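J.: Pulled these features from Swiss-Prot for this protein:
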- Ile17 to Thr: In strain: Isolate 3 (VARIANT)
- Trp43 to Gly: In strain: Isolate 3 (VARIANT)
- Gln55 to Glu: In strain: Isolate 3 (VARIANT)
Amino acid sequence: MPMQGAQRRLLGSLNSIPTATPNLGLAANHTGAPCLEVSIPDWLFLSLGLVSLVQNVLVVAAIAKNRNLHSPMYCFICCLALSDLLVSGSNMLETAVILMLEAGALATRASVVQQLQNTIDVLTCSSMLCSLCFLGAIALDRYVSIFYALRYHSIVTLPRARRAIAATWVASVLSSTLFIAYCDHAAVLLCLVVFFLAMLVLMAVLYVHMLARACQHAQGITRLHKRQLPAHQGFGLRGAATLTILLGIFFLCWGPFFLHLMLVVLCPQHLTCSCIFKNFKVFLTLIICNTIIDPLIYAFRSQELCRTLKEVLLCSW
């Protein structure tokens, strides 16, 4: 979808609405009714992207450096970091190009801008799909490690993990290319929304089942040592809180973006929906925030990875 004016984002395939005006306040929609419009300054957007970029580069470097981390689980974590890196990097590139075009520092033909837009769209969409896929893969890997502990190393082997990773990247790039090529079709956007909901349900079911098993295990230990029940209840509450935070962050960071896509299909001309469309950059910013949070949840909690990360940082100095 071609750009119309300097205020259009390059990510026009998934958003045909102008970006927010440079303040937080009430803007008028087509009928003059107030419409809340939140602005994300470019410097803040680029800063968050840079933090995400640095974090995820460090995760990839640490896993690549330490052979002890070349297991299927860490391969999935590495690919999650790589896809998050591409999500933040592609959005930073898009913002930088827009700023240069607006400032007149980059002069090029409309056809070149269109090709660049399509390339960034495919890169962004494929990296987002990969990020969601690897979040699901990490949940599935943990599920197998708990419920099939004795057979885990025969089920989740490194060759199988590598084949699954390669298939995920190829499928994401191919599907993203098709999505961008046929972005005007409602079925394409609905497919993306359904995919997000499927990943959300998959993660919720797996993690809830793991929490239930962990509570049963804690209850068994409590009975074995004849300890009081509140200790088990406390464990259950902590586990439920952790699960709520994990799934809550995922839903809060990704949900608004896919809600935007769903509303584009359901009510593209509705006045209330048009107000939501104006905050598209906020939804992208939430996804960037998720790429910052992912390493904190999945990578930096590993002592082995943190030790390797310190070595990487010391070597870089």
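Just so you know, the numbers here start at 1 and follow the chain as drawn.
Cβ from N, Cα, C; glycine included.
I would like each feature placed in context: is it buried or exposed, what are its neighbours, and how far apart are things?
T.: Under a cutoff of 8 A between CB atoms, and with a sequence separation of 6+ in the same chain, Trp43 (variant position) has no neighbours.
In the three-state DSSP scheme, Gln55 (variant position) falls into the helix class.
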